[in-house]
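Shown next, in structure tokens, is the structure this report addresses.
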Amino acid sequence: MEIYRKSAAETFTQLEATEKGLTTSEVTKRQEKYGFNELKNKKKDPLWKLFLETFKDPMVIVLVIAALVQLVLGEVVESLIIFLVLIVNSIISVVQTRKAESSLDALREMSAPVAKVIRDGSKQSIHARELVPGDVVILDAGDFVPADGRLFESGSLKIDEGMLTGESEAVEKYIDTIPDEVGLGDRVNMVFSGSLVVYGRGMFVVTGTASETEIGKIAGLLETAEAKQTPLQRKLESFSKKLGLGILALCVLIFAVEAGRVLLGDNSADMATAILNAFMFAVAVAVAAIPEALSSIVTIVLAVGTNKMAKQHAIIRKLPAVETLGSTSVICTDKTGTLTQNKMTVVDYYLPDGTKENFPESPENWSEGERRLIHIAVLCNDSNINSEGKELGDPTEVALIAFSNKNNQDYNEIREKFIREGEIPFDSDRKLMSTLHTFNENKAMLTKGGPDVMFARCSYVFLDGEEKPMTEEILAKLKETNEEFSNQALRVLAYGYKRMPADTTELKLEDEQDIVLVGLTAMIDPPREAVYASIEESKKAGIRTVMITGDHKTTAQAIGRDIGLMDADDIALTGQELDAMPEEELDKKLEHIAVYARVSPENKIRIVKAWQKKGKITAMTGDGVNDAPALKQADIGVAMGSGTDVAKDSAAMILTDDNFVSIVDAVGVGRTVFDNIKKSIAYLFAGNLGAIIAILFALVLDWINPFTALQLLFINLVNDSLPAIALGMEKAEPDVMKRKPRDINEGIFAGGTMRAVISRGVLIGIAVIISQYIGMQISPEMSVAMAFTTLILARTLQTFAARSNVQTAFGAGFFSNKYVIGAVLLCFVLYGITVLPGAREIFSIPASFGLHEWSIAAGLALAAVVMMEIIKVVQNKFFK
């Protein structure tokens, strides 16, 4: 049986402890048994292991093999270039992994550093890490709870448990036994490590420390929550495997054909040299086919996306998250602080004369009823706003003094004018608070509390400027108004006063009778203003928004309906209802559950997994410790900037303005980034395909290999990188936020990308073949030089065609992407370097290669690109 279902006495018996605390010797024994009250460090992998892990990627393995082959053949420069690219990518990956491991460190820092305990029969202050089960701990306002425990004393104790439960209001604590099984947020006789005491005092016996606390359990969930691959990572990994196998098979075939020619041909030739040439042909195909710079370019394009998102108030911690967010189909969002402002606010009020809603902004225009309502709300109140603007006290009471300030009445002026002379503190049993003040030499008790309790104690009502007897009609109207407010999920408080004898110096419980009712206030943690539009925008983008909160079901439903998150056929579930629901039933109802209330961290992970099981890319937003495991489990975790360090460190993205709108904006950027990555990939593979076609054509016709390995590496690693990165800077397509989310099984060459790769690759290949043929009429060396020049120019000019699969270069705005213009010009400069004296020999360009040959190569390259644009126009007009 759970501790909260046992009495305090039973708990002490189970723990073999008493209210007088443990003895020093008993503490020593228990520390040996339970250890210290701190979260254990999970052993981190050494840097060398993380570094080697990055070389498991199939594309990386293929590149390593290619580099080793180059090294064996004595091509040291080519080999070193490939290895350098791989090492840089690995270092970036290791740095990102190390940053992601900081979640548990933040959790450890949340533990209270000092605890007030009773040991050996006396009060002591100790380090919180020294606590053991059975210790008796004293709590006062402002204290962090140092361990989990069962309360046995409570004096108006209120604790903010929002970091664990997501609850927006402080929880009133009791010591009574709870007979039924309830969720974490309803265990009001328990306290939890890391939560904050905002009001009152109490004493509890420690029932759990370290990993046995609720925070400790969350730490365990963080360790077991799976880190998901992004859709792009999954697609590139799958494609890399297929590409590697395909290239291997092609290379073996090429080598077999060439070797067969040698063995079946003229044996008088130098067989060893011929076999080596055959092997070099195969290596050239491997180098031409593998886009060596692909990994680096994808990383850079994603980084460009992070900069764009930063301007939209979204900071990316993990680069692949940019692309993942763009493919998101479900956003599981916390309510408090995400959809709402995380600040209780008075939104309505009611006076017995019927006045409500619009409170006069100037105190001079207040009615006497409004003036008295404000005075009671401010004076019968223990909260404050300090000189730094920090709000201190219960959020509900802070809302009341903020209400006064909002209506141009400084609450401090009221308190300075009417000093508190006595009080009866708030008590969770009677649900009232009363204070004593003097008004114009007349003593009065001011009282605020729950409406039902106040109605029962009010014999009079302040109406039309006079104190009148409470009638059944007036009481019925008050109850009706209270019900209206409650149905809107508003928190209602009632206010009243009672005239006291002039010699009154202190208040007694029996004084809280025959009160004069003044009015009601209604408050709520209101939705963020921009949330309404962002929810609608997400619907247009085909994204399902689901609210997951620790708050009450009624409140969550009201907010959900208000902001348009819940449709007519949608339902809400509590954490307990979810726990009782079998997987099959959840699977059937999942798409109609818009709100989950009173949920636990385990519930959140289950919800995320349920959506992922349906193949949906799922984002999870949150700001509390309770959100951290689900943030890690989700395909992309989105933490609020004002949230806990634990949430931020578990997330892939952080919103600096805590604005839900920023998520929708970031989705648009993410979709654009993925579009641009596909453009870059198509650009790279079209160029590579053109090179392979030329090589295979030369092989079939027994021509000389049109390229050297160094030429291909120069194009793949240096020349192609600049335009590919520039394509990552393209602006969003007009329909980017009107499309449905991408199918996660959709390949990276879907949506016309493969068609573009093939058509552009074939045109580049044809241009190179023609150029090589023309060069062969002069010399074998000239054929290589012309093939290389045509390939590099065609691939460079292809950048303009690659900007869009729909629009031509002029349709998209020829100069609208200045990075493309700059990249193309720089590529021409880089090519110019290869024909300079000294460099010609390195790149196998003969001295006789001049302007005439260059003009032929350039003309063929330009013709290929013009044909690409013509094909694009024809396809879009007749085959759309």
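The backbone N, Cα and C atoms fix where each Cβ goes, glycine too.
Taken residue by residue with DSSP, Asp334 (active site, 4-aspartylphosphate intermediate) is part of neither helix nor strand, so it is coil. Positions annotated as active site, 4-aspartylphosphate intermediate by Swiss-Prot, on the basis of similarity to another entry: Asp334.
Residues annotated as Ca(2+) binding site in Swiss-Prot: Val287, Ala288, Ile290, Glu292, Asn716, Asp720. The DSSP secondary structure for Asp720 (Ca(2+) binding site) is coil. Cβ neighbour count for Asp720 (Ca(2+) binding site): 28 (other Cβ atoms within 10 Å of its Cβ, all protein chains included).
The DSSP secondary structure for Thr54 (mutagenesis position) is helix. Recorded in Swiss-Prot as a mutagenesis result, Thr54 to Gln carries the remark: Increases sensitivity to CPA. CPA-sensitive; when associated with P-295.
Following the DSSP three-state reduction, the secondary structure of Ser240 (mutagenesis position) is helix. As a published mutagenesis entry, Ser240 to Gly appears in Swiss-Prot alongside the note: Does not affect sensitivity to CPA.
In Swiss-Prot, the entry for mutagenesis Ser295 to Pro states: Strongly increases sensitivity to CPA. CPA-sensitive; when associated with Q-54. The structure shown retains the original residue.
Quoting Swiss-Prot on the mutagenesis of Ala691 to Glu: Displays optimal activity near pH 8.0. DSSP assigns Ala691 (mutagenesis position) to a helix in the three-state reduction.
Under DSSP, Arg795 (mutagenesis position) is assigned to a helix (H, G or I) in the three-state scheme. Listed in Swiss-Prot is the mutagenesis experiment Arg795 to Gln, annotated as follows: Displays optimal activity near pH 8.5.
Quoted from Swiss-Prot, the note on the mutagenesis of Arg795 to Glu is: Displays optimal activity near pH 8.0. Of all Cβ atoms in the shown protein chains, 29 besides its own fall within 10 Å of the Cβ of Arg795 (mutagenesis position).
As a published mutagenesis entry, Arg795 to Lys appears in Swiss-Prot alongside the note: Shows very low activity, but no change in pH-dependence.
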Do you know offhand how many angstrom separate Asp334 (active site, 4-aspartylphosphate intermediate) and Asn716 (Ca(2+) binding site) by C-alpha?
46
Taking the recorded positions one at a time (Ile290, Ala691), which has its Cβ surrounded by the most other Cβ atoms within 10 Å?
Ala691
Find, among the recorded positions listed as Thr54, Ser240, Asn716, the one whose Cβ has the highest number of other Cβ atoms within 10 Å in the structure shown.
Asn716
Length of the line joining the Cα atoms of Asp720 (Ca(2+) binding site) and Arg795 (mutagenesis position), in Å:
7
Taking only the Cα atoms, work out how far Asn716 (Ca(2+) binding site) lies from Ser240 (mutagenesis position), in Å, as a whole number.
16
